[in-house]
Amino acid sequence: MSITSDEVNFLVYRYLQESGFSHSAFTFGIESHISQSNINGTLVPPAALISILQKGLQYVEAEISINEDGTVFDGRPIESLSLIDAVMPDVVQTRQQAFREKLAQQQANAAAAAAAAAATATSTAATTPAAAAQQNPPKNGEATVNGEENGAHAINNHSKPMEIDGDVEIPPSKATVLRGHESEVFICAWNPVSDLLASGSGDSTARIWNLNENSNGGSTQLVLRHCIREGGHDVPSNKDVTSLDWNSDGTLLATGSYDGFARIWTEDGNLASTLGQHKGPIFALKWNKKGNYILSAGVDKTTIIWDAHTGEAKQQFPFHSAPALDVDWQNNTTFASCSTDMCIHVCRLGCDRPVKTFQGHTNEVNAIKWDPSGMLLASCSDDMTLKIWSMKQDACVHDLQAHSKEIYTIKWSPTGPATSNPNSNIMLASASFDSTVRLWDVERGVCIHTLTKHQEPVYSVAFSPDGKYLASGSFDKCVHIWNTQSGSLVHSYRGTGGIFEVCWNARGDKVGASASDGSVCVLDLRK
């Protein structure tokens, strides 16, 4: 048996990624030199650290259950071991001794009962339920009258999976599960003009899935392998694909990777150009509406505007003092960026300083989004607040405090001024590690609905194109569809892995979701 520090570090790194601690994972990866190890991450299955810990725990429990002569105790352990208990020798020895004493007591009781039975063989049998119960106590593991199991239990801090109402549950016939990725799928996005779904994964590939009705009944996939040049050859980068975005006419797909490169692909899967100027992983990238520029944010503390036609960097913006986490265009040449430095900068192509800087968050700013009119900027943070900013003032317009844990992402509804649904009020959705989604009336600065069916952190929210529905995805493996006016749950689907991303197609009749177990699912919401 051999265990190297590189192997341990890699499993810890993957655990941090899979658990949503992306910033911690990045920092740990740098300090432990993960990128310099020779471990092929695409071959390591999801949840590998948990799996090996469970096996180790089972080994310790088996060790407790074996006699000194090698024979196995006949019975179950008194109580399931926790992971912390298993690494404490005193606890293990105490459990082992208690187990032996309990078995000795059971054997003594059995012998006494046998003797008593022999002595009273001619007595009348007990007829009352209480007496019968006393004579036949439930064995460890059998159910008692009230349905509770006899004996002690391991404590589970997670709630049981919520029962899904049959009226809202999406049947398997309406769910298509797309398999092919060999690692967790961090992101997915529909083509804006056709039913092509793009996905990005930890297996160093993006994929384009054809879900159009005329695609021969099934779904075909194009594999977009992210390679780097080594010794004159293209070799897999073995780095996560963590961001992707279609241009507005659906002809090109941009991807961002932990290998530090952004790439542009055609819709038929051919690599059009590679954009290389970041010094480290890319956390976010976005096309502008016109389709001539791509914007990227990197761990190197910079943001870059790229010329989509030539692949050249038009301008690099080095204003953050820590990794840049998200970017969003206000118009075709002006954008906002946020960072772990707690600041938000608004920058413009051609300007060598930010045109505006917003300060007020007291922890990392995870996401930023301009409203459809480009007048208001929303931001969310690990400080548990959601803030609304205007270019007309320095202080935030609203400081919305209701979540009890970090807010991971936010989305504006496609309603109100400057949208195709101008007669509907604009809303803002926020998704948090407190397992809730909140819908906000931004004009009044109040929470309209708190959506509480999820049992684990919520990583993604997305509005339907008409703004009438909101999809949410959580690490509890569930995708929920909500009515935005009433706040009621209208559809629900339980997948096979924690949900990292949800997205709607352009018609608003399909929802895509990407998961931690490598699956991508498509939910057909047509009647």
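Backbone N, Cα and C define each Cβ position, glycine as well.
Given the structure is predicted, the values throughout are model-derived calculations rather than measurements.
Note on the domain 'LisH' (4-36): residues 44, 46-50, 52, 184, 202, 239-240, 281, 283, 299, 323, 325, 340, 364, 408, 433, 457, 459, 475, 498, 516 of its chain, located 6 or more positions outside it, place their CB under 8 angstroms from a CB of the stretch. Annotation source Swiss-Prot lists domain 'LisH' at 4-36.
Among the features that Swiss-Prot reports, domain 'F-box-like' is placed at 41-86.
Among the mutagenesis experiments that Swiss-Prot reports, Glu184 to Ala is described with the note: Affects recruitment to heterochromatin by MECP2. Secondary structure at Glu184 (mutagenesis position), taken from DSSP and collapsed to helix, strand or coil, is coil. In sequence order, Gln17, Glu18, Pro46, Ser201, Gly202, Gly497, Phe500, Ala515, Ser516, Asp517, Gly518 are the residues near Glu184 (mutagenesis position), counting only same-chain partners six or more apart with C-beta under 8 A.
In Swiss-Prot, the entry for mutagenesis Asp326 to Asn states: Affects recruitment to heterochromatin by MECP2. The structure shown retains the original residue. Packing around Asp326 (mutagenesis position) is summarised by its Cβ count: 24 other Cβ atoms lie within 10 angstroms of its Cβ, all protein chains included.
DSSP assigns Glu364 (mutagenesis position) to coil, not to a helix or a strand. Take the CB of Glu364 (mutagenesis position) and look out to 10 A: across all protein chains shown you find 18 other CB atoms. In Swiss-Prot, a mutagenesis experiment is listed as Glu364 to Ala, annotated with the note Affects recruitment to heterochromatin by MECP2.
DSSP assigns Asp382 (mutagenesis position) to coil in the three-state reduction, placing it in neither a helix nor a strand. Same-chain residues at least 6 positions away in sequence with a Cβ under 8 Å from that of Asp382 (mutagenesis position) are, in sequence order, Asn363, Glu364, Asn366, Glu406, Ile407. According to Swiss-Prot, the mutagenesis experiment Asp382 to Ala carries the following note: Affects recruitment to heterochromatin by MECP2. Does not interact with MECP2. Is efficiently incorporated in N-Cor repressor complex.
Where Swiss-Prot documents Pro457 to Arg as a mutagenesis experiment, the accompanying text is: Does not interact with MECP2. Affects recruitment to heterochromatin by MECP2. Is efficiently incorporated in N-Cor repressor complex. The Cβ of Pro457 (mutagenesis position) has 20 neighbouring Cβ atoms from other residues within 10 Å, across all protein chains displayed.
Quoting Swiss-Prot on the mutagenesis of Tyr459 to Phe: Does not affect recruitment to heterochromatin by MECP2. Under the DSSP three-state reduction, Tyr459 (mutagenesis position) is assigned to strand. For Tyr459 (mutagenesis position), the number of other Cβ atoms no farther than 10 Å from its own Cβ, over all displayed protein chains, is 23.
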*Using DSSP, break the domain 'LisH' (4-36) down into helix, strand and coil residues and give each count.*
27 helix, 0 strand, 6 coil
_Pairwise CA distance, Pro457 (mutagenesis position) versus Asp326 (mutagenesis position), rounded so that it is a whole Å_ = 19
*About how far apart, in whole Å, are the alpha carbons (Cα) of Asp326 (mutagenesis position) and Tyr459 (mutagenesis position)?*
15
*Taking all residues of the domain 'F-box-like' (41-86) together, what is their mean pLDDT?*
73
